[in-house]
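Heads up, the thing below is written out as structure tokens.
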Amino acid sequence: MTNIRKTHPLMKILNDAFIDLPTPSNISSWWNFGSLLGLCLITQILTGLFLAMHYTPDTSTAFSSVAHICRDVNYGWFIRYLHANGASMFFICLYAHIGRGLYYGSYMFQETWNIGVLLLLTVMATAFVGYVLPWGQMSFWGATVITNLLSAIPYIGTTLVEWIWGGFSVDKATLTRFFAFHFILPFIITALVIVHLLFLHETGSNNPTGIPSNMDMIPFHPYHTFKDILGALLLILVLLTLTLFTPDLLGDPDNYTPANPLSTPAHIKPEWYFLFAYAILRSIPNKLGGVLALLLSILILIFIPMLQTSKQRSMMFRPFSQLLFWTLIADLLTLTWIGSQPVEHPYIIVGQLASILYFLLILVLMPTVSLIENKLLKW
């Protein structure tokens with residue numbers, strides 16, 4: 001008799017996705033981040049749901065409702081810090097996942113890659129509106145500064161900003177709608193994740209060599225399920241260590257001051273995972289130019305498959321491309337550091353050089369070096 005998991009309409013879907021899925025035998029731990037992102041998403045939705053039960057999206061009570069969660073709700077402090085640090089873990093996994101895709105040429109699965117870029121944008125939007133909810137100083141001023149960027153759009157900019165605000169400044173209407181967005185977006189993300197997996201399972205996984213591995217596949221379960229469990233345990237270990245020992249390590253002290261429209265913080269900056277884009281935004285003296293550079297710094301990912309000039313898919317056997325890849329990582333870390341610094345000498349010029357290098361590496365140097373590698377291999 002055929003096993004029920006292969007015949008039942010619902011279990012068949014799960015079976016084909018997580019149990020009998022043919023998987024390359026040589027995929028490394030860099031392939032763990034997809035499942036870790038799924039774990040992060042589930043954690044964020046669950047902790048977020050419990051936080052939403054006690055939170056009030058109103059300017060007069062939002063800050064005190066978060067304080068109430070931390071002080072009076074059973075393990076409320078734990079749920080709140082799990083949610084805040086869970087967002088950081090989410091972005092660490094997200095950036096590692098994208099980095100893996102860039103290094104091993106996974107972007108050649110174009111539909112999967114494009115849905116992935118869309119997912120990145122949606123997660124970024126969710127994190128941004130979520131940061132506004134505690135209604136601390138950095139929440140308020142972060143929302144004001146970032147939404148104000150839309151006023152750089154010619155002709156309709158100001159109207160657009162006021163439409164998003166629901167008034168003439170960030171106020172009650174803004175907080176209420178941001179809470180609504182923050183609640184609905186994770187479910188949209190979940191739907192996109194399913195589409196992302198659907199497209200991935202059309203082609204099958206890539207592997208470190210970038211060479212088709214149809215002749216060497218193993219079932220996903222038990223091999224990769226156990227490998228994923230190890231990754232999950234490490235993720236949980238890091239998240240719990242962060243949450244229980246240094247819950248405020250990645251946060252901003254300014255957010256422990258209630259929002260005050262009459263007092264601007266000395267240094268307005270977003271959470272660490274947006275700092276690289278914030279540095280690129282600040283490095284251009286023109287407002288519209290800065291906004292375009294900010295958008296392009298993320299949307300450039302869409303153009304990566306078109307910039308593939310190498311005859312090889314993966315960077316595994318391309319030392320020059322590897323050098324440029326790690327230069328790009330170092331550049332992004334530099335931009336992240338610059339984004340956290342005040343706008344003064346020497347940070348301004350370092351930020352501008354790092355921003356130029358970021359676009360230069362992706363648009364010019366990497367495609368050129370790939371062509372040189374082809375020539376060296378006489379391809």
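For all residues, glycine too, the Cβ spot is worked out from N, Cα and C.
Heads up, this one's the original sequence, none of the swaps are in it.
What Swiss-Prot notes for the natural variant Asp16 to Asn is this: In strain: Isolate Australia. One natural variant catalogued in Swiss-Prot, Asn26 to Ser, is accompanied by this note: In strain: Isolate Australia. Under its natural variant entries, Swiss-Prot includes Thr43 to Met with the note: In strain: Isolate Australia. Sequence annotations record features per position, and here Swiss-Prot assigns heme b b562 binding site to His83, His182 based on similarity to another entry. Sequence annotations record features per position, and here Swiss-Prot assigns heme b b566 binding site to His97, His196 based on similarity to another entry. Summarising the annotation, Swiss-Prot assigns ubiquinone binding site to His201 and lists similarity to another entry as the type of evidence.
Note on proximity: among Asp16, His83, His97, His182, His196, the recorded positions of the record, the Cα nearest Asn26 (variant position) is that of His97. Close to Thr43 (variant position), meaning Cα to Cα within 10 A, are the following recorded positions out of Asp16, His83, His97, His182, His196, His201: His83.
Other C-beta atoms found within 10 angstroms of the C-beta of the residue listed as 'ubiquinone binding site' number 14, with every protein chain shown included.
Looking only at Cα atoms, His201 (ubiquinone binding site) sits nearest to Asp16 among the recorded positions Asp16, His83, His97, His182.
DSSP gives Thr43 (variant position) a helix state. A Cα-Cα distance of 21 Å separates His182 (heme b b562 binding site) from His196 (heme b b566 binding site).
Secondary structure at Asn26 (variant position), taken from DSSP and collapsed to helix, strand or coil, is coil. Cα to Cα, His97 (heme b b566 binding site) and His83 (heme b b562 binding site) are separated by 21 Å.
Other Cβ atoms within 10 Å of the Cβ of His97 (heme b b566 binding site), summed over all protein chains shown, number 20.
His83 (heme b b562 binding site) and His196 (heme b b566 binding site) are 24 Å apart (CA-CA, integer value).
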